[in-house]
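The domain 'Phosphagen kinase N-terminal' annotation in Swiss-Prot covers 9-91. The substrate binding site feature in Swiss-Prot is assigned to G64, V65, G66, I67, Y68, E225, C271, E314. Here Swiss-Prot flags 119-356 as domain 'Phosphagen kinase C-terminal'. Residues or ranges marked as ATP binding site by Swiss-Prot: 122-126, H185, R229, 280-284, 309-314. E225 to D or Q appears in Swiss-Prot as a published mutagenesis result, with the remark: Reduces catalytic activity by 99.7%. For R312 to G, Swiss-Prot lists a mutagenesis experiment annotated as follows: Reduces catalytic activity by 20%; when associated with V-314; D-315; A-317 and V-319. In Swiss-Prot, the entry for mutagenesis E314 to Q states: Reduces catalytic activity by 99.7%. Reduces catalytic activity by 99.8%; when associated with Q-225. The structure shown retains the original residue. Here Swiss-Prot notes a mutagenesis experiment, E314 to D, with the remark: Reduces catalytic activity by 98.3%.
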Amino acid sequence: MVDQATLDKLEAGFKKLQEASDCKSLLKKHLTKDVFDSIKNKKTGMGATLLDVIQSGVENLDSGVGIYAPDAESYRTFGPLFDPIIDDYHGGFKLTDKHPPKEWGDINTLVDLDPGGQFIISTRVRCGRSLQGYPFNPCLTAEQYKEMEEKVSSTLSSMEDELKGTYYPLTGMSKATQQQLIDDHFLFKEGDRFLQTANACRYWPTGRGIFHNDAKTFLVWVNEEDHLRIISMQKGGDLKTVYKRLVTAVDNIESKLPFSHDDRFGFLTFCPTNLGTTMRASVHIQLPKLAKDRKVLEDIASKFNLQVRGTRGEHTESEGGVYDISNKRRLGLTEYQAVREMQDGILEMIKMEKAAA
C-alpha cells in the first residue's frame, strides 16, 4: 500500500489540478476523480507510485502532457491514466491497438530534402532506448547509474568505421572538453523544470555522459531523459544518409544490449510521447514566407502530422527564423512510416514556401 504522506500529497495535487482553470495538460483532462481513486493506492514492483507519475504535471501547470513513467511497469499499473493520455497524444491508440514490430523499411526510397541547400540547415534523426531490467530516472540509484554507464560506454567503445568515437563522462569533465561540447551544441544540461520535478535529475552528473564519433555526425546521450538517446545528424537535408547511419548504429547497439520493449507499446521510454518507434526525425529549416505567423506555420505542419518547435527544441523560440520541424507520431506506425511522414511533409512545405507570394 501507499503510505499516508504520499496519499496526502496525491490528494493535494489532485485538488490543485482541479482548481487550475487555465491548465490545459492532458494530465488534467484525463485524471478524473474515478481514475484517480482507482489508482492512487497502487505501487509498482520497483516502488513507484502515482505521485512519481504526476508530480511534474502538478508542479508545472503549463505542461502539455504532464506525466512520466517511473518504470516500465507503470504503463500497466497506472494504465487507467496512461492509456487515455497515450490515445489522445498519439492521435488514436485504442486499448486494443498494438504497435507494429520494428521495421526500418527501404532506405533507398528516402531522399535529400533540399539538394539546393536553400531551406534546410541540418537534419537529425534520433531514437530513445531503455535498458532492460532497470527502472527509469526517478527510481534509479547512484549505483545503477554507474553500472549502466559502464555497460553502455564499453559497448560504444567497440563501434567501428564511421561510428568509431569517444565517450565523455560528465563526471570530472574538464572545462575545455565541456566548452567544446557546448560549442558543438552536444552537451545536455541538467534537466529543465519539467524533468527536475519528475525527479529525473537525481545524483547528477553520476552516470551521465556523451559519446560522439570523430565526424560529429553520430551521438549518444547516456542517462539524460532516457537511458539512451541515439542521434544521427549532419548539415544539409540528406535524410537518407542520416537515417541509414542511425539504423546501423541502433542495430549494432541492440545486438549487445537488450532494450526494454513491450508487445503493445513498442520500445519503452520515460515520457509517453516517445513510445513505440521513439523516433524523432527533424530538420532545422527556414521558411520565411510560411513562418510570417508561427500559428499559420503550426497549422500547416499539423496537416502533415508534423510538429514545430523553436530553434533549440521544446519550450524555446525561433532564432533567426529557424524552426525545428519533426514528425509528431511515434506510436502505432513503423520507423519507416515515421521518417516518411517527416520526409513527405517537409517536401510539401518546401513546395508551398516556393509557391507563396
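Numbering starts at 1 and runs along the chain as displayed.
Note that Cβ sites are derived from N, Cα and C of the backbone, with glycine treated the same way.
From a predicted model like this one, the values you see are computed outputs, not experimental measurements.
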Distance [Cα-Cα, Å, rounded] between E225 (mutagenesis position) and S122 (ATP binding site): 23
Secondary structure tally of the domain 'Phosphagen kinase N-terminal' (9-91) (DSSP, helix then strand then coil): 48 helix, 2 strand, 33 coil
Nearest recorded site to V125 (ATP binding site) by CA-CA distance, among recorded positions G64, C271, E314: E314
Neighbours of G64, V65, G66, I67, Y68, E225, C271, E314 excl. site residues, C-beta within 8 Å of centre, substrate: S56, G57, S63, F194, A198, P272, T273
Residue among the binding-site residues G64, G66 whose Cβ has the most other Cβ atoms within 10 Å: G66
Among G64, V65, G66, I67, Y68, E225, C271, E314, the record's substrate binders - longest CA distance, Å: 17
Alpha-carbon distance [S282 (ATP binding site); V65 (substrate binding site)] in Å: 21
Top Cα neighbour of E314 (mutagenesis position) in the set of binding-site residues G64, G66, Y68, S122, R229: G64
Spatial neighbours of C271 (substrate binding site) that are distant in sequence (at least 6 apart) but have CB under 8 A: V65, Y68, A69, E225
Count of other CB atoms lying within 10 Å of the CB belonging to R309 (ATP binding site): 17
